[in-house]
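Visitor: Below you will find the structure I want to go over with you.
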Amino acid sequence: MRPLSHLSFFNGLLLGLSALSAATSVVHERREATSSNWVKRARVNPSDKHVVRIGLTQSSLEEAHDLLMDVSNPSSPNYARFYSADEVAAKFAPSTETVNEVQNWLTEKGINASRVAQTQNHGWLVFHATSKEIENLFDTTYYEYHNRKTGKKAIACEQYHVPASVQKHIDYVHPGVNLNPSSGKPSSIRRRAAASKKTKLPARGPRPIQQHDVKGLNVTNCDQLITPECIRALYKIPSARAAPHPNNSLGIFEEGDYYAQEDLDLFFKTFAKDIPQGTHPIPAFIDGAEAPVPVTKAGGESDLDFELAYPIVHPQSITLYQTDDANWASNTTGFLNTFLDALDGSYCTYCAYGECGNDPSLDPVYPDDAGYDGQLMCGVFKPTNVISVSYGEQENDLPANYQQRQCMEFLKLGLQGVSVLFASGDNGVAGPPGDGNSVNGCLNNGTVFSPAFPNSCPYITNVGATKVYPGYTVSQPESAVYDPDGLYSYASGGGFSNIYPIPDYQAEAVATYFKDHNPPYPYYEGAENLGKNGGLYNRLGRGYPDVAANGDNIAVFNGGEFGSSGGTSASTPIFASIINRIIDERLAVGKGPVGFINPVLYKNPSVLNDITNGTNPGCGTDGFSTAPGWDPATGLGTPNYPKMLKLWLDLP
């Protein structure tokens, strides 16, 4: 009987230890649903070996905003004292405590330190282990899954556990709950109903104009067509310095749209004779991208960007960040990750908000059997001081954590002194028609306003659009763009985020708008209450745009023909070019770039031309009205170059 007593005691001890273990471990991730494309097969073989990657929690995420404000706020003693790329990477690398805590846990579970490597960017611990070991490590069961459409295989679990004491140090585990194949193209590209992926702005033109109209164009008829002369007159832009700084090239992003040198030369010959024929951007081609193309294949976006920017910045150079091979550029749901990978090598494997590296179910995967056969390009290009992006999506198009990880990267670029500007969109308070599962591009069955992405990220500068109304001159105030003209219908994008709260640098301006010009619509507070009580917008969300510039009736050569175009994609390279010009003047007097410009502009709105006429309709409403000060149609207003230059020359 005594042996049985000992056995009973031993079993009781095991049960007690098991209960204690369960009490001190927690579910770290759980898959809530599995796509019908994935078929669960047999449990993995216990002796199979796998590469295990544990994404470590990054340091300084909570203080990241304060770090950026410290170098971006004009009142800060550290204004414009930017970090190097290595300093930023080190600042956000996992802490020594995080690495040690996770490594100690692995050792306790039989994964000795000699088996574990830390990646170069310090963000991952990587080791080889058998199925039996990782099931024991994560207190779970792994199964093989087969994708019935693609034939791809993956191993995954439905949930996994980590010790409660270690959980705060772990962001993500692979293999884990995600069913992403290790390589290959997604079986189904998630598309908008009316657009194949990213919105290339504009999507309306160009509208043909008779050739004889070209000869009669001058600053007196800018209400009919906007030429470089009109832009200089509107924003009081003088000629550029004859000897620009060699390290101050303007960056322009393009994807799936390509310029033609013939179009640029035609534009220079007609409107900018001081720019030599053959002038072209510096190539920074990412993951198999190529440019230029024959004039018969020229894209309206790329031609527009360069034809607007060159007359402002020349003889400064322009760098073209042409992104992704032709196959992926026209067949991807994700946005911007491969571009950011190329600027920051650590971003390729960077973990934040439960996202580690690119998402192969959304982003391009390289090598690409149908295109670029090289490896994903990581950290191969240095970011320019200013980057202009005339592309965008809507917040509801991609997962929130995908967007938040990306937004953090824009913050990091700001810490390095990079100014990133985005077009605010061309659909007023809505998304493109068909987006958001509604014909009008709105949320909740076509009623709730649809904020844009990445515009809602508080660490970029959003540019809305204005126009010179018929009969007005360049010396009179512009108005918010609204063209209700059928196929060419267009309104300056603006609204409030469902992901990000109002940033501190913007809080006073937004509060003033609500106090003095309260929109006549019901609202909700917080994305979790989307549409509640008939609310049309999030009263607590980050507002956009931040600024504006002309974006209508823009003169352009495209496909060898002269016409007009427009969109906030025209406004953005204009504003970005002006910032690049200002940086050139700062460099000439021994100062540096200006980095994230929003805090300076919100504290000094008088350097912009306030826009007080117009609205940005959408979702069956008039949208938001312009107003004195900031508004969600034209932001703080359009540039006044002399005032902006003086402001930034006076700053450190």
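The backbone N, Cα and C atoms fix where each Cβ goes, glycine too.
Pulled the feature table from Swiss-Prot, pasting it below:
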type	residues	note
ACT_SITE	Glu301	active site, charge relay system
ACT_SITE	Ser569	active site, charge relay system
BINDING	Asp610, Ile611, Gly629, Asp631	Ca(2+) binding site
DOMAIN	225-651	domain 'Peptidase S53'
MUTAGEN	Glu301 to Asp	1000-fold decrease in catalytic efficiency
MUTAGEN	Glu301 to Gln	7000-fold decrease in catalytic efficiency
MUTAGEN	Asp305 to Asn	20-fold decrease in catalytic efficiency
MUTAGEN	Asp426 to Glu	40000-fold decrease in catalytic efficiency
MUTAGEN	Asp426 to Asn	8000-fold decrease in catalytic efficiency
MUTAGEN	Asp610 to Glu or Asn	Active. Loss of calcium binding
Visitor: By a simple count, how many Cβ atoms lie within 10 Å of the Cβ of Ile611 (Ca(2+) binding site), its own Cβ left out?
Guide: 25
Visitor: Look up Asp631 (Ca(2+) binding site) in the DSSP assignment and report helix, strand or coil.
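Guide: Once the DSSP labels are grouped into three classes, Asp631 (Ca(2+) binding site) ends up as strand.
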Visitor: So which one is it: of the recorded positions Glu301, Asp305, Asp426, Asp631, which has the fewest other Cβ atoms within 10 Å?
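Guide: Sparsest of the recorded positions Glu301, Asp305, Asp426, Asp631 by Cβ contacts within 10 Å: Glu301.
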Visitor: Sequence gap of 6 or more, C-beta under 8 Å: which same-chain residues meet both conditions with respect to Gly629 (Ca(2+) binding site)?
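Guide: Long-range Cβ contacts: Ala509, Thr512, Tyr513, Asp516, Pro605, Asp610, Leu636.
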Visitor: Work out how many Å separate Asp631 (Ca(2+) binding site) and Ser569 (active site, charge relay system) at their Cα atoms, rounded off.
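Guide: Ser569 (active site, charge relay system) has its Cα 19 Å from the Cα of Asp631 (Ca(2+) binding site).
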Visitor: Going by DSSP, give the three-state secondary structure for Ser569 (active site, charge relay system).
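Guide: In the DSSP reduction, Ser569 (active site, charge relay system) maps to helix.
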Visitor: When you average the Cβ positions of Asp610, Ile611, Gly629, Asp631 for the Ca(2+) site, which other residues in that chain have a Cβ within 8 Å of that mean position?
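Guide: Residues close to the Ca(2+) site, other than Asp610, Ile611, Gly629, Asp631: Thr612, Thr626, Ala627, Pro628, Trp630, Thr634, Gly635, Leu636, Gly637.
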Visitor: Please identify, from the recorded positions Ser569, Asp610, the residue with the sparsest Cβ neighbourhood, meaning fewest other Cβ atoms within 10 angstroms.
Guide: Asp610
Visitor: Check the Cα-Cα distances from Glu301 (mutagenesis position) to the recorded positions Asp426, Ser569, Ile611 and tell me which is shortest.
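Guide: When the Cα distances are compared, Ser569 comes out closest.
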Visitor: What recorded positions in the list Asp305, Asp426, Ile611 lie within 10 angstroms of Ser569 (active site, charge relay system), counting C-alpha atoms?
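Guide: The recorded positions close to Ser569 (active site, charge relay system) (Cα within 10 Å), listed in sequence order, are Asp305, Asp426.
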Visitor: Can you see whether DSSP assigns Glu301 (mutagenesis position) to helix, strand or coil?
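Guide: Glu301 (mutagenesis position) sits in a helix per DSSP.
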